Amino acid sequence: MERPESELIRQSWRVVSRSPLEHGTVLFARLFALEPSLLPLFQYNGRQFSSPEDCLSSPEFLDHIRKVMLVIDAAVTNVEDLSSLEEYLTSLGRKHRAVGVRLSSFSTVGESLLYMLEKCLGPDFTPATRTAWSRLYGAVVQAMSRGWDGE
């Protein structure tokens, strides 16, 4: 990724990473609003959540949010050399495939990520920042998609 884009990503992430659980919750609330069919994929100890609010307040799901935000943090840290995360992201893709996530759902996750960034950053979420994050997310999904391909 080009240096100016990397800097936009790092700069914006510094703001988000001050409250990762809060912003991660915004991301997943948006995800469930856009694609409610994903809610049943999140079950802990056999417990099916009755609503997005029920899911978003469960300690197990909050732990999942923390993990997702750590993956984003790793991508930001390695934004100029995502190949260092290739094996990990492919493995993460396999895990998501195994629990029934469709590869097509990652488009909605991307929309939700951009929504969260916009809500968090306000006017600092410029078109250039949006483009930079879209490119980073696309590269992450490309690596994760290898987990569906079996590569």
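Any Cβ shown, glycine's included, is placed from N, Cα and C.
Annotation comment: Swiss-Prot describes 1-149 as domain 'Globin'. Helix, strand and coil residue tallies for the domain 'Globin' (1-149), in that order: 119 helix, 4 strand, 26 coil [DSSP].
The mutagenesis experiment H64 to L is recorded by Swiss-Prot, whose note states: Improved binding of dioxygen and carbon monoxide to the iron atom. Around H64 (mutagenesis position), the C-beta neighbours below 8 angstroms that are at least 6 residues distant in the chain are F42.
According to Swiss-Prot, the feature heme b binding site maps to H64, H96, an assignment based on experimental evidence.
Under a cutoff of 8 A between CB atoms, and with a sequence separation of 6+ in the same chain, the neighbours of H96 (heme b binding site) are M144, G147.
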